[in-house]
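Peer 1: Handing you a structure now.
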Amino acid sequence: MEMGRRIHLELRNRTPSDVKELVLDNSRSNEGKLEGLTDEFEELEFLSTINVGLTSIANLPKLNKLKKLELSDNRVSGGLEVLAEKCPNLTHLNLSGNKIKDLSTIEPLKKLENLKSLDLFNCEVTNLNDYRENVFKLLPQLTYLDGYDRDDKEAPDSDAEGYVEGLDDEEEDEDEEEYDEDAQVVEDEEDEDEEEEGEEEDVSGEEEEDEEGYNDGEVDDEEDEEELGEEERGQKRKREPEDEGEDDD
C-alpha cells in the first residue's frame with residue numbers, strides 16, 4: 001500500500017491536527033521519500049516508518065511536538081541534519097538497519113538537545129573501534145545507545161515503550177467503544193427480527209384457526225344436512241302408511 005493511501009486510512013475521519021501517533025510501517029514510499037505528511041500534523045508525537053524503502057528524510061515536515069521517530073529497516077545513509085530543524089524536541093530516534101557507516105553521519109544529531117535514546121543496531125557504524133564510547137562523546141546529551149547507558153545498564157522498558165503503550169491504550173479504549181456501539185446496533189436489529197418473526201407466527205396461527213373454524217363449519221353444515229335428510233325420510237315413512245290407508249278406503 002502506498003504511503004499516502006496508508007495515511008488516509010490511519011486518519012479514520014480525523015483531521016491531521018488530531019493525530020498524536022502515526023504508524024506507516026511496511027507501506028511504500030515514493031522514490032524513497034516521505035509522502036503524504038504535512039505541517040498539519042502539528043500535534044504528532046510518535047511517527048513510525050519502519051521498512052518503507054526510505055533513502056532520504058529531506059522532505060520531513062515541521063513536527064515541533066514529535067518525540068519519537070522510528071526509521072529502522074530503511075536505506076537512509078545521511079541527511080540527518082534535517083531532524084534538528086524539523087523535529088527539535090525529538091527524544092527517541094531509531095535508525096537501526098540503515099546505511100549509517102561512520103560517526104560523521106550522525107554528528108548532526110548533536111543539535112538535538114533533547115535526544116535521550118538512539119538505536120543504531122545493524123548499521124555498519126557499530127563495527128567501528130570504540131563505537132559506544134565515541135558516540136557518547138559525540139552526543140553527550142544521550143542517555144541510552146542501543147538500549148544501554150554509558151555504564152552498560154539496560155534502559156527500563158517503561159522509558160522506551162511506556163509512551164507508545166499509553167497511546168495504544170487510548171486507541172484500544174476508542175476501538176472498544178466503537179465495538180460496543182456496533183454490537184448494540186446488531187442486538188437491536190436481532191430484537192427487531194425476532195419481533196417480526198413473532199408477529200408472523202401470530203398471524204399464521206390466526207389463519208390456521210380461521211381455517212379450522214371454516215372446516216368445523218363445513219362439518220356442522222354436513223351434519224345439519226344429514227339430520228335434515230333423516231327427518232324428511234321419517235316424515236315420508238309416516239305418510240306412506242296413511243297413503244296406503246286411503247287406498248284401502
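Each Cβ is built from the backbone N, Cα and C atoms, and glycine gets one as well.
Annotated domain 'LRRCT' per Swiss-Prot: 123-161, in sequence order. According to Swiss-Prot, the mutagenesis experiment S158 to A carries the following note: No loss of phosphorylation. One mutagenesis experiment named in Swiss-Prot is S158 to A, and its note says Complete loss of phosphorylation; when associated with A-204. Mutagenesis annotation in Swiss-Prot: E189 to A, described as Loss of interaction with influenza virus A PB2; the structure shown retains the original residue. Experimental mutagenesis is annotated in Swiss-Prot for E196 to A, with the remark: Loss of interaction with influenza virus A PB2. Record note (Swiss-Prot), mutagenesis S204 to A: Complete loss of phosphorylation; when associated with A-158. The unchanged residue is displayed. In Swiss-Prot, a mutagenesis experiment is listed as S204 to A, annotated with the note No loss of phosphorylation.
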Peer 1: Taking DSSP states H, G and I as helix and E and B as strand, how many residues of the domain 'LRRCT' (123-161) are helix, strand and coil?
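Peer 2: Taking each residue of the domain 'LRRCT' (123-161) in turn, the totals are 17 helix, 4 strand, 18 coil.
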Peer 1: Please average pLDDT over the domain 'LRRCT' (123-161) for the predicted structure.
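Peer 2: 92, rounded to a whole number.
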